[in-house]
Amino acid sequence: MLARRKPVLPALTINPTIAEGPSPTSEGASEANLVDLQKKLEELDLDEQQRKRLEAFLTQKAKVGELKDDDFERISELGAGNGGVVTKARHRPSGLIMARKLIHLEIKPAVRNQIIRELQVLHECNSPYIVGFYGAFYSDGEISICMEHMDGGSLDQVLKEAKRIPEDILGKVSIAVLRGLAYLREKHQIMHRDVKPSNILVNSRGEIKLCDFGVSGQLIDSMANSFVGTRSYMSPERLQGTHYSVQSDIWSMGLSLVELAIGRYPIPPPDAKELEASFGRPVVDGADGEPHSVSPRPRPPGRPISVGHGMDSRPAMAIFELLDYIVNEPPPKLPSGVFSSDFQEFVNKCLIKNPAERADLKLLMNHAFIKRSEGEEVDFAGWLCRTLRLKQPSTPTRTAV
């Protein structure tokens with residue numbers, strides 16, 4: 001069983017969001033909260049645009065008040081998975097568009113109340129790299145978690161349109177994920193526990209944010225029996241049931257980056273034919289320049305994937321075969337010749353099987369790939385809007401390739 005965490009910062013009482021009755025706030029208390037919040041924002045290393053956007057979100061949030069089921073108008077479904085369904089909804093009293101995650105749980109009232117209480121720590125998670133939180137409440141057998149709506153969706157959805165995500169774009173993704181993980185760890189002593197493409201959200205302003213991190217131990221425990229996955233982003237040490245730490249999140253990030261770069265979940269690794277279909281030319285394997293193996297391999301678990309002009313007809317890897325592969329076989333890697341050596345080395349450092357030898361957050365933040373990516377002007381918003389055919393609200397910089 002996962003250990004319970006306790007919030008390390010005093011809760012920000014911006015607004016009452018537990019559906020057990022609103023708590024009155026005075027004008028003086030609101031001003032004190034804003035001063036407290038201002039101090040917390042000053043502690044973060046934000047540029048002017050990030051600070052203004054975060055302040056704008058928190059100003060909107062302060063006007064929301066108590067969240068109730070009757071106040072929401074469902075617009076569309078955004079996605080499903082991880083034990084819940086996420087819908088795009090309008091909060092009628094405020095007029096705000098939110099992402100509302102509904103999790104159906106057969107639980108006792110005491111457990112439900114504990115989950116709602118534990119979720120309140122999300123009010124303290126104010127970062128440009130963390131999806132904004134409006135509140136959580138319980139209604140008709142469902143926990144509702146109300147979040148900032150990200151109009152670009154998740155990176156697994158973006159990947160379906162893009163087919164592969166360019167290295168310079170993934171550089172910006174890597175920076176955001178590392179900074180988000182560092183924020184959770186340093187400011188709140190929280191591990192994410194579920195880093196994967198579907199939990200990295202993007203929007204047409206070019207923001208990249210983490211969502212669905214393990215803030216509620218009780219919710220994790222309550223959902224454990226209902227989770228059935230076809231892919232795993234868990235580290236070898238976590239799959240083996242041994243002690244794990246933020247190093248496990250780093251493995252998950254590395255695996256996600258390989259998937260986004262090559263266009264599909266990377267276990268088992270693609271063979272030469274599949275890589276040639278994906279990249280449009282023969283791809284070499286490793287530093288020795290040898291071609292990738294042409295021997296047929298099982299395809300990744302889940303639905304068949306498109307290869308070239310047809311569907312992949314290889315037998316799917318069973319989930320137990322996948323987990324065994326992660327634990328016992330060599331880790332995935334990026335193919336040579338199509339990515340920079342810096343990017344390849346960065347991913348390799350994330351995917352070292354021994355967590356004691358795996359790179360930590362500090363080392364990765366100082367890696368040459370990250371330093372190069374920080375210095376590059378990449379129009380992430382423009383690339384995303386072209387890929388998803390979204391209207392772009394921001395000013396482009398350099399066109400991403």
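Keep in mind that glycine also has a Cβ here, set from the backbone N, Cα and C atoms.
Don't look for the substitutions in this one, it keeps the originals.
Per Swiss-Prot, these features apply:
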type     : residues                                                              : note
ACT_SITE : Asp194                                                                : active site, proton acceptor
BINDING  : Leu78, Gly79, Ala80, Gly81, Asn82, Gly83, Gly84, Val85, Val86, Lys101 : ATP binding site
DOMAIN   : 72-370                                                                : domain 'Protein kinase'
MUTAGEN  : Lys101 to Met                                                         : Inactivation
Distant-in-sequence Cβ neighbours of Lys101 (mutagenesis position), under 8 Å, six or more positions away: Gly84, Val85, Val86, Ser144, Ile145, Cys146, Met147
Asp194 (active site, proton acceptor) and Ala80 (ATP binding site), distance between Cα atoms, whole Å: 15
Cα-Cα distance linking Leu78 (ATP binding site) and the residue listed as 'active site, proton acceptor', given in Å to the nearest integer: 19
Confidence summary (mean pLDDT) of the domain 'Protein kinase' (72-370): 87
Least Cβ-crowded entry, counting other Cβ within 10 Å, from the binding-site residues listed as Leu78, Ala80, Val86: Ala80
Residue among recorded positions Gly84, Asp194 with least C-beta crowding, 10 angstrom cut-off: Asp194
DSSP-derived class (H/G/I helix, E/B strand, else coil) of Ala80 (ATP binding site): strand
